[in-house]
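Working notes, structure below.
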Amino acid sequence: MLSLFDTFNARRQENITKSAGGAIIPGQKNTVSIFALGPTITDDNEKMTLALLFLSHSLDNEKQHAQRAGFLVSLLSMAYANPELYLTTNGSNADVKYVIYMIEKDLKRQKYGGFVVKTREMIYEKTTEWIFGSDLDYDQETMLQNGRNNSTIEDLVHTFGYPSCLGALIIQIWIVLVKAITSISGLRKGFFTRLEAFRQDGTVQAGLVLSGDTVDQIGSIMRSQQSLVTLMVETLITMNTSRNDLTTIEKNIQIVGNYIRDAGLASFFNTIRYGIETRMAALTLSTLRPDINRLKALMELYLSKGPRAPFICILRDPIHGEFAPGNYPAIWSYAMGVAVVQNRAMQQYVTGRSYLDIDMFQLGQAVARDAEAQMSSTLEDELGVTHEAKESLKRHIRNINSSETSFHKPTGGSAIEMAIDEEPEQFEHRADQEQDGEPQSSIIQYAWAEGNRSDDRTEQATESDNIKTEQQNIRDRLNKRLNDKKKQGSQPSTNPTNRTNQDEIDDLFNAFGSN
């Protein structure tokens, strides 16, 4: 029988890893032009002007996405003293072939400020005109926030220096990557949220903040050009973080890289954190056993990917779909139940998925609130916890959890409607059990965390009483004012202002009825 189980496990492993084989046939590649600055360009203002020009070309809708991505690569490579070496190290890709052109400054030429595109000694006039003579939709005024009110490039470079200004542009492109692939709808919001930290520490100057439309355009390029994303991921992988001479730009790239790592795998790692690593007794349930075995196989697959494992979703690795929580719904539902109890921030996590197992979700919450389940016997022995301290800790946990005897609802998605539709039946079922004297389920005895209905009725009654009291106060004030008017004289006043006040009093008095 045990050998049969081993066979099943081997079949599951093969189904996940999908053993490779067959011949390697090269595919078609796009030829993409990359532009690097030559040694004749030494002025910092000119370098920054070219950086903004590359960004403008990347936003030009008249160009193909592959070439627009090439201009972004040109901008990213400006962070390095040797762009050719950077592209040789990180630019190997199955989709594109990079061709590097140099931009030089020829003092004998007056057109386009003396800039010229060349390779070795060959000058490309048409390419020069294509880059420097094009009418672009985006310029400094449109691709940067409040461009017309920003300082000039010369002012920014003079104040902050060229490396700092260039780094401000490059780091924003990296921030776009955080959400560009895994969360399209939250791209703009996520970008400005993460950008705020870099604005506060002075990394990104206010005059160089990208506009929201620019962020969306760059995100669109990243989604359509996997070669650009691959280059950026390879940059993170090959960057030697143990070096002592990392530039400021490289350090900031590493900071953003922490957000990019494991992007799209939050459900997988939250399941392991709250479902497996908590090591509660519920893991012994046979219902969870298949999903636990699948998690084990997935973790082995993840580790087999080596340094590229944290980026399987960003790189759109064919196996990244195996890590979706729909492939292990029972243990995921249980883990989310534990999570919403142990970590309040997880109560905002979208758990209302179509594959959510409500029973497992409730079980996770019930187990997480249980004082005995929260204590590890292994750690008790290791730490030398006395019996009295253990009982005291249990008592404290019970006191804390005594006010939380209701289940948290799943948030977002179709499971909310499903839970609400089932709720009246659950209440009715509990009422029948109480009448028949039958024992209640340890799971169903919890209500959804929305407050008792009696509390709602009490709030409504209190609100109604407050309204009646306020109405009575208004009546009393109106009566008092009316009596004062009568005492002043029995004849009605001919003053228009007094007449208006009297009409207003009469209308208000009639609106609330007679006393």
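Count begins at 1; order follows the chain as displayed.
Glycine residues also receive a Cβ, built from the backbone N, Cα and C atoms like all the rest.
Now, the feature entries from Swiss-Prot:
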VARIANT   Asn45 to Asp  In strain: Isolate 104B44
VARIANT   Glu104 to Arg  In strain: JS
VARIANT   Glu129 to Asp  In strain: JS
BINDING   Lys179, Lys189, Arg194, Tyr259, Tyr349, Arg353  RNA binding site
VARIANT   Thr284 to Ser  In strain: Isolate 104B44
VARIANT   Ala389 to Ser  In strain: JS
MUTAGEN   Leu478 to Ala  Complete loss of IBs formation. No inhibition of stress granules formation
Residue pair Tyr259 (RNA binding site), Asn45 (variant position) - Cα distance, angstrom, rounded: 32
Per DSSP, three-state class assigned to Tyr259 (RNA binding site): helix
Entry from the binding-site residues list Lys179, Lys189, Arg194, Arg353 having the most other CB atoms no farther than 10 A: Lys179
Site with most surrounding Cβ atoms, counting all protein chains shown within 10 Å, from the variant positions Asn45, Thr284: Asn45
Among Lys179, Lys189, Arg194, Tyr259, Tyr349, Arg353, the record's RNA binders - longest CA distance, Å: 27
Glu104, Glu129 as variant positions, winner by CB count within 10 A: Glu104
Candidate nearest Glu129 (variant position) in space, where candidates are the recorded positions Asn45, Glu104, Lys189, Arg194, Thr284 and distance is Cα-Cα: Glu104
Pairwise CA distance, Arg353 (RNA binding site) versus Asn45 (variant position), rounded so that it is a whole Å: 53
For Arg194 (RNA binding site): DSSP state (helix, strand, coil): helix
Around the Cβ of Tyr259 (RNA binding site), the count of other Cβ atoms that are within 10 Å: 15
Asn45 (variant position) and Lys179 (RNA binding site), Cα-Cα, nearest whole angstrom: 32
